[in-house]
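Peer 1: Structure incoming, see below.
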Amino acid sequence: MPKLPRGLRFGADNEILNDFQELWFPDLFIESSDTHPWYTLKGRVLNAHLDDRLPNVGGRQVRRTPHRVTVPIASSGLRPVTTVQYDPAALSFLLNARVDWDFGNGDSANLVINDFLFRTFAPKEFDFSNSLVPRYTQAFSAFNAKYGTMIGEGLETIKYLGLLLRRLREGYRAVKRGDLRALRRVIQSYHNGKWKPATAGNLWLEFRYGLMPLFYDIRDVMLDWQNRHDKIQRLLRFSVGHGEDYVVEFDNLYPAVAYFKLKGEITLERRHRHGISYANREGYAVFDNGSLRPVSDWKELATAFINPHEVAWELTPYSFVVDWFLNVGDILAQQGQLYHNIDIVDGFDRRDIRLKSFTIKGERNGRPVNVSASLSAVDLFYSRLHTSNLPFATLDLDTTFSSFKHVLDSIFLLTQRVKR
């Protein structure tokens, strides 16, 4: 019997099958061969001509998976996800540069550097699951609308609809009578039988947390009605990703012995993507420790449909402000809502790092020199793990506060508190 490539095995009837133990849990090996052992330095410095071939830094260490082969799975026609890891001890970059200066009195140079290798810290420890979870929660939710929250906020919604109708009526009357001053009531609030003048802050907060949520609720209910008879395909793929920049600094690079030094920053993008292949089943499901399981009885179905913990949180005053910094709402939504019932056939969790941009400077004896350079990556981090679970949200503090809308919200909320 012939020997099969790594990743395959013979079945009971000598058919060729995937060896999932080898594909999903492979043994890693260490790759230590230096890919760029030399760099060249050519040009003129201090009236001396250089044409040197110099050794690059050694000691390369990369933990990686071996190459394996797969065949399509008979039941689905898809090739299985394989675990792939390329885990360098340090990130490696290749620099090509031209450096020149002229400080007078013979202190000048014009040098060309090719294939100069240097290494930096590898920021491999990252997990952006909290950014992926809301999109999974929304994609596999049994309903677009949050009916529990809509029921909990029903009284406030009715009051707000009454205010909108009152405004429309007053606007119609003002136009009919030709009383343009009375048109101001279209944007004013009404309390205890009196109209109160509007402020920019009140209008903004009403738009953000009154009018827009109302429109979204109406849209979601209409989508649920339109999709009530949809037939979902037998097998689907779904994936979401998130990336964030990370800056690594480097200093004290001396490609030309002690003539000058280089320093700068490298902007890396750390990316996290999670994906699944899944089959749809009849009925509904709930979240259970990273996976979805069918509901067990009508009580569990009703509880997940309402999601009382999320409703209680949504009805808590200023809970939306807390959600700017702590992902409480995302956690309650993921763990308590009602889902479509699916079977996860295959899946992956991938993290990698890619080179995005760089800046570089040179100096000689504290004085800047001219540097034009290009940079390419040699060893970057890559990890793709097989998984059959969904990403899991954990409590996380976010202090970036990068949303301009949240900045405006904060200003107007503080203004309201000060006025009180």
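Just so you know, glycine gets a Cβ as well, placed from its N, Cα and C.
OK, Swiss-Prot features for this one:
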VARIANT   Phe29 to Leu  In strain: Qbeta_2_FR
VARIANT   Gln138 to Lys  In strain: Qbeta_3_FR
VARIANT   Arg219 to Gly  In strain: Qbeta_1
VARIANT   Arg219 to Lys  In strain: TW18
VARIANT   Phe412 to Ser  In strain: Qbeta_2_FR and Qbeta_3FR
VARIANT   Lys419 to Asn  In strain: Qbeta_2_FR
Peer 1: Tell me the Cα distance separating Gln138 (variant position) from Arg219 (variant position), rounded to the nearest angstrom.
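Peer 2: Their Cα atoms are separated by 15 Å.
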Peer 1: Do you know offhand how many angstrom separate Phe29 (variant position) and Gln138 (variant position) by C-alpha?
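Peer 2: The separation of the Cα atoms works out to 40 Å.
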Peer 1: Which three-state DSSP class does Phe29 (variant position) fall into?
Peer 2: strand
